[in-house]
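In what follows, a single structure is set out as structure tokens and then discussed.
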Amino acid sequence: MRRELAIEFSRVTESAALAGYKWLGRGDKNTADGAAVNAMRIMLNQVNIDGTIVIGEGEIDEAPMLYIGEKVGTGRGDAVDIAVDPIEGTRMTAMGQANALAVLAVGDKGCFLNAPDMYMEKLIVGPGAKGTIDLNLPLADNLRNVAAALGKPLSELTVTILAKPRHDAVIAEMQQLGVRVFAIPDGDVAASILTCMPDSEVDVLYGIGGAPEGVVSAAVIRALDGDMNGRLLARHDVKGDNEENRRIGEQELARCKAMGIEAGKVLRLGDMARSDNVIFSATGITKGDLLEGISRKGNIATTETLLIRGKSRTIRRIQSIHYLDRKDPEMQVHIL
């Protein structure tokens, strides 16, 4: 990919974040997400790429979402696959809580695992523990191996995990080992990036979250030279084996089979992101551990964006000032 595309993709996540921010704290996560989707699509279609959404917001019949298989861009330029999460943390945006982001990852054609929208077990570490993780092993063994690689005792190891009932037993297990556990309400993409940031105290991300978010995480972890294992899980294996969950879970398993993916098999980082020639952009909507949130006074807004180019392993933090009433009219509808 041409390196100048990076700044174009930062504009895409900035616009999605500004659109989502318009609905900050209003209790309507679906409207916030829809606004971010529309803004992201408008900006993507202005970029000189022949792009295909491979991780998106829904299936082909679920417009106006950015659906899997949708073509974006002008059709001229590099052929790329795109993984999007227009708002990573829709509930946090709706409730005015921390760590909401607009996220985009772009790679060469065939770069990303075309994961179904289902659950994924994830284990992520930074460069210092690369090659030490294996989801086939018990979690305790993995944590000991990571701690050894980092040259620290378990008592100094920090693990981030989503604060969900399904993780209660795992959190207790880790705390009994002496590990420090940060339980966060949502937003495991941001938490996964923190494992690879030099100034972060987070060593490990573990837990069960969304598979699409897992592929987005894999893209940025590959770009930052970290490591990740994933395992696709059917809904009834995560949420409980009742009739409804079983019905949905069987549909997920059928989709995996049709896509040639084996659920329950451990996926390595190279299975999910097959190249480090990726561009990742994330813009903060609300203030968080990774990025500042949007600040807006009248028609002037300030954003902070994390822009990573994997091929050169360049990490940029971009602070931008936006005069919203100077944006294109079709964008003003979503951000003003």
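Heads up, the Cβ atoms here are built off N, Cα and C, so glycines get one too.
As recorded in Swiss-Prot, the features of this protein are as follows:
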BINDING   ASP33, GLU57  Mn(2+) 1 binding site
BINDING   ASP85, GLU88, GLU213  Mn(2+) 2 binding site
BINDING   GLU88, GLY89, THR90, TYR119, LYS164, PRO165, ARG166, ASP186, GLY187, ASP188, GLY210  substrate binding site
MUTAGEN   LYS29 to Ala  2.4-fold increase in FBPase activity, and no effect on substrate affinity
MUTAGEN   GLU57 to Ala  Strong decrease in FBPase activity
MUTAGEN   GLU59 to Ala  5.5-fold decrease in FBPase activity, and 1.4-fold decrease in substrate affinity
MUTAGEN   ASP61 to Ala  Great decrease in FBPase activity
MUTAGEN   ASP188 to Ala  Great decrease in FBPase activity
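Features per Swiss-Prot, on structure.
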| residue | record | DSSP (3 states) |
| --- | --- | --- |
| LYS29 | mutagenesis position | helix |
| GLU57 | mutagenesis position | coil |
| ASP85 | Mn(2+) 2 binding site | strand |
| THR90 | substrate binding site | helix |
| LYS164 | substrate binding site | coil |
| GLY187 | substrate binding site | coil |
| GLY210 | substrate binding site | strand |
Least Cβ-packed of the recorded positions GLU88, ASP188, GLU213 (other Cβ atoms within 10 Å) is GLU213
Given the binding-site residues ASP33, ASP85, ARG166, GLY210, GLU213, which lie close to ASP188 (mutagenesis position), meaning Cα to Cα within 10 A? GLY210, GLU213
Cα of GLU213 (Mn(2+) 2 binding site) to Cα of LYS29 (mutagenesis position): how many Å, rounded? 17
Taking just the CA atoms, what is the gap between ASP85 (Mn(2+) 2 binding site) and GLY210 (substrate binding site) in Å? 11
Quiz question: given the binding-site residues GLY187, GLY210, which has the greatest number of C-beta atoms lying within 10 angstroms of its own C-beta? GLY187
Cβ within 8 angstroms of the Cβ centroid of ASP85, GLU88, GLU213: which residues besides those meet this for the Mn(2+) 2 site? ILE87, GLY89, LEU101, VAL103, GLY187, ASP188, VAL189, GLY210, PRO212, VAL216
Could you check which of these binding-site residues, GLU88, THR90, LYS164, ARG166, GLY187, sit within 10 Å of LYS29 (mutagenesis position), going Cα to Cα? THR90
Would you mind reading off the Cα separation of GLU88 (Mn(2+) 2 binding site) from ASP33 (Mn(2+) 1 binding site), to the nearest angstrom? 9
Cα distance (Å, whole number) from GLU57 (mutagenesis position) to ARG166 (substrate binding site): 24
